[in-house]
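First the structure, in the form of C-alpha cells, and then the observations on it.
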Amino acid sequence: MHLCHAITNISHRNSDWSREVQASLYSLMSLIILATLVGNLIVIISISHFKQLHTPTNWLLHSMAIVDFLLGCLIMPCSMVRTVERCWYFGEILCKVHTSTDIMLSSASIFHLAFISIDRYCAVCDPLRYKAKINISTILVMILVSWSLPAVYAFGMIFLELNLKGVEELYRSQVSDLGGCSPFFSKVSGVLAFMTSFYIPGSVMLFVYYRIYFIAKGQARSINRTNVQVGLEGKSQAPQSKETKAAKTLGIMVGVFLVCWCPFFLCTVLDPFLGYVIPPSLNDALYWFGYLNSALNPMVYAFFYPWFRRALKMVLLGKIFQKDSSRSKLFL
C-alpha cells in the first residue's frame, strides 16, 4: 500500500472538496458519531444499573448497544477521516484491522437484530412458554453467536484476503496503490457478504415480523371479542398490549435497519458484476448511511419505551449515584 498523501501525482485527490465542504462533512459525521456514542452509552448504563431492567431480552439489547458503541468509538472516527480526506493515513496493517473490525461490528449488530426479532416472536406468539424458552442461557447463546460468527467471518476473510481472490490487481490499481482503504469484494465474496450480513438475517427479521403482525392482530381481535361478550371491555388487555407494543417497536427498529443498510449491500453485491462502476465516494456515503443505524436505535428506545425516558432522565441528572437508585421503579 502506498500513502496517498505522499504521492505527488495523485495529490489532487485530497483537494476535490473545498475546505467548506470538508468542514461540513466533518461536522455532520461528528454529530453521527456523538449520537451513536451517547445514545448507546446511556442504554448500556441504564440496563447495567437498574435491576428492574435485568431481563433476558434487555441483555440482548445491552449487547447490541455495546456493539454499536464500539462501532462509534473504534471505527467511525477513522472512517470519517478516510471519507473526508479521501486518503488512508494509518498504514496497511491498520487498514486490515479497521476493515475487518468494521465488517465484524456491523454484521454483529445485524445478527443481534435478527435474534431480537426471534425473541419478540416467542413473546408474542407463544407467551405461555416464553419464559421457559427464552431464559438467560438462551440469550447468552444468542449473544455468543452474534459476536463470534461475524468475528470469524470478517477477520478470516480480510486477513486471508479471501475477498480479493481473482481481483487482486484490480484492488491494487483502484484502491491500494492510491492509498485507499475500503471494503473491496470479488463477485463470489460480494455475494457471500450480501447473504451473510444482510439477506439471511434480514429475511429472518421480515418473516418473523410478518408472522408477529398477523398473530398479534388475531390475538387482539380474540381478546376484544371475549371481553365484549363478558362485559369486560378495556380489561385484561395490558399484558397483550405490552407485548404487541414491544413487537411494533422492534419492528420499527428492523425497518430502520433495512432502510439504512439495504442501499450499501445492494451496491456491494452488484458492483463486481457491473465492472466496479460505483464511485468510491458514493460507496462511502452509503456506508455512512448504514452507520446511521447505530445512532438511530437508541432514539427508537427513547420514542417508544417510557422506561428508557425515565432511565435517561435519571442518568442525565446524576440520580444513578444516589443510594438504592438501582432499585428505582421504571415501569409504572
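The count begins at 1 with the first shown residue.
From the backbone N, Cα and C atoms, a Cβ is placed for every residue, glycine too.
Under the heading 2-phenylethylamine binding site, Swiss-Prot lists Asp102, citing experimental evidence as support. DSSP classifies Asp102 (mutagenesis position) as helix under the three-state reduction. There are 22 other Cβ atoms within 10 Å of the Cβ belonging to Asp102 (mutagenesis position).
For Asp102 to Ala, Swiss-Prot lists a mutagenesis experiment annotated as follows: Abolished activation of G(s) G alpha proteins in response to agonist-binding.
Spatially close to Ser106 (mutagenesis position) yet at least six residues away along the chain are Leu71, Ser197, Trp261, Gly290, judged by Cβ distances under 8 angstroms. Annotation of the published mutagenesis Ser106 to Ala in Swiss-Prot: Reduced activation of G(s) G alpha proteins in response to beta-phenylethylamine-binding. Does not affect activation of G(q) G alpha proteins in response to cyclohexylamine-binding; the original residue is retained in the structure shown.
Listed in Swiss-Prot as a mutagenesis experiment, Tyr153 to Ala is described as follows: Reduced activation of G(s) G alpha proteins in response to beta-phenylethylamine-binding. Does not affect activation of G(q) G alpha proteins in response to cyclohexylamine-binding. DSSP classifies Tyr153 (mutagenesis position) as helix under the three-state reduction.
Record note (Swiss-Prot) on the mutagenesis of Phe185 to Ala: Reduced activation of G(q)/G(11) and G(s) G alpha proteins in response to agonist-binding. In the structure as shown, the Cβ atom of Phe185 (mutagenesis position) sits within 10 Å of 23 other Cβ atoms.
When Cβ atoms from all protein chains are considered, those within 10 Å of Trp261 (mutagenesis position) total 24, not counting its own. The annotation that Swiss-Prot gives for the mutagenesis experiment Trp261 to Ala reads: Abolished activation of G alpha proteins in response to 3-iodothyronamine-binding.
For the mutagenesis experiment Phe264 to Ala, the note given by Swiss-Prot reads: Abolished activation of G alpha proteins in response to 3-iodothyronamine-binding. In the structure as shown, the Cβ atom of Phe264 (mutagenesis position) sits within 10 Å of 24 other Cβ atoms.
All protein chains included, Phe265 (mutagenesis position) registers 21 other Cβ atoms within 10 Å of its own Cβ. In Swiss-Prot, a mutagenesis experiment is listed as Phe265 to Ala, annotated with the note Reduced activation of G(q)/G(11) and G(s) G alpha proteins in response to agonist-binding.
Around Tyr287 (mutagenesis position), taking its Cβ as the centre, 22 other Cβ atoms fall within 10 Å, counting all chains. Tyr287 to Ala appears in Swiss-Prot as a published mutagenesis result, with the remark: Reduced activation of Taar1 in response to agonist-binding.
Swiss-Prot gives this note for the published mutagenesis Tyr291 to Ala: Abolished activation of G(s) G alpha proteins in response to beta-phenylethylamine-binding. Does not affect activation of G(q) G alpha proteins in response to cyclohexylamine-binding. Look at Tyr291 (mutagenesis position): DSSP puts it in a helix. Using a 10 Å Cβ-Cβ cutoff, Tyr291 (mutagenesis position) registers 25 neighbours.
Other C-beta atoms found within 10 angstroms of the C-beta of Tyr153 (mutagenesis position) number 19, with every protein chain shown included. Note on proximity: among Phe185, Phe264, Phe265, Tyr291, the mutagenesis positions of the record, the Cα nearest Tyr153 (mutagenesis position) is that of Phe185. If you take the Cα of Phe264 (mutagenesis position) and the Cα of Tyr287 (mutagenesis position), they are about 6 angstrom apart, rounded to a whole number.
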